[in-house]
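I have placed the structure first, in the form of structure tokens, so that the comments after it can refer back to it.
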Amino acid sequence: MVQAHGGRSRAQPLTLSLGAAMTQPPPEKTPAKKHVRLQERRGSNVALMLDVRSLGAVEPICSVNTPREVTLHFLRTAGHPLTRWALQRQPPSPKQLEEEFLKIPSNFVSPEDLDIPGHASKDRYKTILPNPQSRVCLGRAQSQEDGDYINANYIRGYDGKEKVYIATQGPMPNTVSDFWEMVWQEEVSLIVMLTQLREGKEKCVHYWPTEEETYGPFQIRIQDMKECPEYTVRQLTIQYQEERRSVKHILFSAWPDHQTPESAGPLLRLVAEVEESPETAAHPGPIVVHCSAGIGRTGCFIATRIGCQQLKARGEVDILGIVCQLRLDRGGMIQTAEQYQFLHHTLALYAGQLPEEPSP
């Protein structure tokens with residue numbers, strides 16, 4: 001309990017001799033002052049005293065988790081490991097997977113949390129923003145006064161390894177040179193594109209050349225092209241000043257927006273193409289993955305590759321844990337329950353392709 005006691009002004013100090021103090025009668029008790037909030041005492045000379053005798057009656061203060069803290073705790077700790085056997089023979093039902101998916105916090109970023117002037121002009125979707133703690137910052141090789149912003153995040157890979165991927169949106173007309181600057185800056189040697197240019201409306205601009213083109217200070221050339229049933233592979237070179245590098249570009253177009261492919265086989269073949277690419281093993285830079293918004297199909301591809309690596313190395317996969325890790329790095333990764341179910345189906349198919357293991 002906080003008690004208030006009257007006090008004299010500092011301009012009139014109290015002086016009282018010892019004798020006078022002993023002969024004067026005790027002062028009359030004055031009624032207790034009305035409780036006043038601390039905010040209302042600003043500028044006052046009223047002294048504050050804490051009555052420690054009352055502390056035992058005060059309930060202990062309990063820490064209350066904010067929604068943000070709850071979100072982060074869930075994403076950091078949730079998991080549902082499935083053995084190869086369980087994934088193939090006792091998988092969760094579609095209803096169970098939908099319920100599990102809907103419990104995962106999206107971890108989207110609000111515009112108020114992204115204090116970067118002018119970023120809206122470089123966002124394809126105003127509600128899909130890069131999480132600040134993992135966003136890619138451009139070093140501005142172009143010497144422009146556009147700041148360091150690009151709608152892209154570093155994404156962890158298998159076993160939590162840092163910066164294995166960069167998840168980003170499909171380039172816009174005013175961000176194509178930013179995209180190539182990111183590719184150069186991060187020493188990217190592999191780009192995986194998971195959208196068509198138009199799906200009813202524009203999903204991504206044609207950011208690579210037919211033969212040769214210059215984007216900002218970067219010159220891009222097509223060296224070779226290979227058509228596969230489900231995807232197209234292009235070998236590019238990117239040149240900045242006198243230095244030239246090779247980049248492999250894979251366009252996987254058999255995946256409708258907000259939906260899933262007709263079968264899991266093509267996606268697994270795409271993962272195998274990436275896994276077997278010399279660019280994957282020989283270069284330390286991250287793999288750039290994008291669709292249109294950079295969260296749905298992008299998240300599915302990255303989660304599929306991580307899940308395949310878990311199954312191969314451990315004999316089990318934690319799909320819930322994978323999605324939570326992805327959403328910590330970029331909000332909204334894996335957009336729909338249908339995509340979450342398809343991810344389980346795809347990894348069950350992959351588990352069946354691995355060498356046989358004994359039943360539990």
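Glycine is treated like the rest: Cβ placed from N, Cα and C.
Since this is a predicted model, take the numbers as computed values, not measurements.
CYS291 (mutagenesis position) falls outside any helix or strand according to DSSP and counts as coil. Annotation for CYS291 (mutagenesis position): same-chain Cβ neighbours under 8 Å, separated by at least 6 residues, are GLY170, MET193, LEU194, THR195, LYS203, CYS204, TRP255, ASP257, ARG297, THR298. Look at Swiss-Prot and you will find CYS291 tagged as active site, phosphocysteine intermediate, backed by experimental evidence.
According to Swiss-Prot, the feature substrate binding site maps to ASP257, CYS291, SER292, ALA293, GLY294, ILE295, GLY296, ARG297, GLN335. The number of other CB atoms found within 10 A of the CB of SER292 (substrate binding site), across every protein chain shown, is 24.
Among the features that Swiss-Prot reports, domain 'Tyrosine-protein phosphatase' is placed at 97-350.
For the mutagenesis result SER44 to Asp, the note given in Swiss-Prot is Reduces binding of MAP kinase.
Quoting Swiss-Prot on the mutagenesis of SER44 to Ala: Prevents dissociation of bound MAP kinase and enhances their dephosphorylation.
Here Swiss-Prot notes a mutagenesis experiment, THR66 to Ala, with the remark: Prevents dissociation of bound MAP kinase and enhances their dephosphorylation; when associated with A-93.
Here the residue is the original one, but Swiss-Prot notes a mutagenesis experiment at this spot, SER93 to Ala: Prevents dissociation of bound MAP kinase and enhances their dephosphorylation; when associated with A-66. Counting every protein chain shown, the number of other Cβ atoms lying within 10 Å of the Cβ of SER93 (mutagenesis position) is 9.
According to Swiss-Prot, the mutagenesis experiment TYR125 to Ala carries the following note: Strongly reduced catalytic activity. Cβ neighbour count for TYR125 (mutagenesis position) (all protein chains, 10 Å cutoff from its Cβ): 12.
What Swiss-Prot notes for the published mutagenesis of ASP257 to Ala is this: Loss of catalytic activity. Counted within 10 Å of its Cβ, the other Cβ atoms near ASP257 (mutagenesis position) come to 17, all protein chains included.
In Swiss-Prot, a mutagenesis experiment is listed as CYS291 to Ser, annotated with the note Loss of catalytic activity.
Here Swiss-Prot notes a mutagenesis experiment, GLN335 to Ala, with the remark: Reduced catalytic activity. A coil conformation is recorded for GLN335 (mutagenesis position) in the three-state DSSP classification, outside any helix or strand.
Here the candidates are the recorded positions SER93, SER292, GLY296, GLN335. The one whose C-alpha lies nearest to that of TYR125 (mutagenesis position) is SER292. Distance from the CA of GLN335 (mutagenesis position) to the CA of SER292 (substrate binding site) is 12 Å. For SER93 (mutagenesis position), the spatially nearest entry among the recorded positions GLY294, GLY296, GLN335 is GLN335, judged by CA separation. Pairwise Cα distances among ASP257, CYS291, SER292, ALA293, GLY294, ILE295, GLY296, ARG297, GLN335, which the record gives as the binders of substrate, peak at 12 Å. Of all the binding-site residues given, namely GLY294, GLY296, the one with the smallest number of surrounding CB atoms inside 10 A is GLY296.
Other Cβ atoms within 10 Å of the Cβ of GLN335 (mutagenesis position) number 21 in total over all chains.
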